Amino acid sequence: MAEMKTDAATLAQEAGNFERISGDLKTQIDQVESTAGSLQGQWRGAAGTAAQAAVVRFQEAANKQKQELDEISTNIRQAGVQYSRADEEQQQALSSQMGF
């Protein structure tokens, strides 16, 4: 397995990328819901029922994906905080041992 190197700033940047993607997805969800809402009065019969069901499936899947992206972002941010804390503790321990 390849070695992974990172730092707190990189983790924060990547968390921001996931937040941006989540925000973009939310924009798409809102656009689909708006379009579906404006067309809903025109949906009739089996085709209308199928269209409504498709919108519901889309909403469920997209909302689940957004939730996953938000959780990933949170986890990355927490990892960055933990990384910084551990780095600081190691720096203090080393400084203490060396008498700095």
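Using N, Cα and C of the backbone, Cβ positions are placed for all residues, glycine too.
At each noted site, the model still has the original residue.
These figures come from a predicted structure and were not determined experimentally.
Record note (Swiss-Prot), mutagenesis Gln42 to Pro: Abolishes EsxB-EsxA heterodimer interaction with EccCb1 and EspA, maintains interaction with EccA2 and EccE2. The unchanged residue is displayed. Around the Cβ of Gln42 (mutagenesis position), a 10 Å sphere holds 8 further Cβ atoms from the protein chains shown.
Under the heading of mutagenesis, Swiss-Prot lists Ala62 to Ser and annotates it as follows: Abolishes EsxB-EsxA heterodimer interaction with EccCb1, weaker interaction with EspA, maintains interaction with EccA2 and EccE2. Note on Ala62 (mutagenesis position): other Cβ atoms within 10 Å of its Cβ, all shown chains, come to 16.
Leu94 (mutagenesis position) is surrounded by 10 other CB atoms, counting those within 10 A of its CB over all protein chains shown. Per Swiss-Prot, mutagenesis Leu94 to Ala is noted as: Abolishes interaction with EccCb1, but not with EsxA.
Annotation of the mutagenesis experiment Ser95 to Thr in Swiss-Prot: Abolishes EsxB-EsxA heterodimer interaction with EccCb1, maintains interaction with EspA, EccA2 and EccE2. In the structure as shown, the Cβ atom of Ser95 (mutagenesis position) sits within 10 Å of 10 other Cβ atoms. The secondary structure of Ser95 (mutagenesis position), as reduced to three states from DSSP, is helical.
All protein chains shown were included, and the count of other CB atoms within 10 Å of the CB of Ser96 (mutagenesis position) stands at 9. In Swiss-Prot, the entry for mutagenesis Ser96 to Ala states: No change in stability. The structure shown retains the original residue.
Within the same chain, no residue at least 6 positions away in sequence has its Cβ under 8 Å from that of Met98 (mutagenesis position). The annotation that Swiss-Prot gives for the mutagenesis experiment Met98 to Ala reads: Abolishes interaction with EccCb1, but not with EsxA. No change in stability, but loss of secretion.
Among the sequence features in Swiss-Prot, the mutagenesis site Gly99 to Ala is noted as follows: Abolishes interaction with EccCb1, but not with EsxA. A sphere of 10 angstroms centred on the C-beta of Gly99 (mutagenesis position) encloses 5 other C-beta atoms.
Annotation for Phe100 (mutagenesis position): no same-chain Cβ neighbours under 8 Å separated by at least 6 residues are found. Quoted from Swiss-Prot, the note on the mutagenesis of Phe100 to Ala is: Abolishes interaction with EccCb1, but not with EsxA. No change in stability, but loss of secretion.
If you take the Cα of Ser96 (mutagenesis position) and the Cα of Ala62 (mutagenesis position), they are about 51 angstrom apart, rounded to a whole number.
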